[in-house]
Amino acid sequence: MENTENSVDSKSIKNLEPKIIHGSESMDSGISLDNSYKMDYPEMGLCIIINNKNFHKSTGMTSRSGTDVDAANLRETFRNLKYEVRNKNDLTREEIVELMRDVSKEDHSKRSSFVCVLLSHGEEGIIFGTNGPVDLKKITNFFRGDRCRSLTGKPKLFIIQACRGTELDCGIETDSGVDDDMACHKIPVEADFLYAYSTAPGYYSWRNSKDGSWFIQSLCAMLKQYADKLEFMHILTRVNRKVATEFESFSFDATFHAKKQIPCIVSMLTKELYFYH
């Protein structure tokens, strides 16, 4: 392992007000009850990459060296999967919200899925624009089934490379060694989302200044190797293992040296997801 120093994607913000999320009723939908998502629409879908590297001085946040490596790796990976990739750099929180709102209003009826990758500083439930924080829920809510009807019943993948707190994982040594007769045409508005977080709740997320973040490196490598062979959750399990076993932080600050990381997958997918068909 090359001893280039690792960084974290975190910025502590005090006195954030909690958001109250009101429930919503299900909506009518002609969803098929097959076990896997239909991925043979005319288009695979959009892949939006928001790559925030440089932040306003007023935020006190440092530049995220290595993030351009992640963005380039992601562009190549998802283009190879036939996604239409749109890369946006250094967006303010207002620009992030505006972009996500506009994308959600597009006609996705000929698209199989939707992918959004967020590369930035973060905290639990928060991603940072270049000038301040955005509630992740505010971003993802635009794509709920009752608000983005052309993506209803289709997989919506949010990949988030950012810290979720300030805890450090020191690691530990180990010894190796739906029924057909359910004619339901309503689905929950929060169904068919998947959130792939780079780290567990409350923890730092590591990024190498030369090679990019551990999580994005691993995600792209596993997609390139297995996207034509394995179901997506199986691929993400391999990503978890790669990050957990092959990476360890190197820092001249002893507090941040020899630390570990484990990604966290939160799935509300209702079917298996294969990128091939």
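For all residues, glycine too, the Cβ spot is worked out from N, Cα and C.
What Swiss-Prot records for this protein:
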ACT_SITE  His121  active site
ACT_SITE  Cys163  active site
MUTAGEN   Arg207 to Ala  Abolished ADP-riboxanation by C.violaceum CopC
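Between the alpha carbons (Cα) of His121 (active site) and Cys163 (active site) lies a span of roughly 6 Å. DSSP assigns Arg207 (mutagenesis position) to a strand. Of all the recorded positions listed (His121, Arg207), Arg207 sits in the most crowded Cβ setting, with the most other Cβ atoms within 10 Å. Between Cys163 (active site) and Arg207 (mutagenesis position), the C-alpha separation comes to 10 Å.
Note on Cys163 (active site): other Cβ atoms within 10 Å of its Cβ, all shown chains, come to 27.
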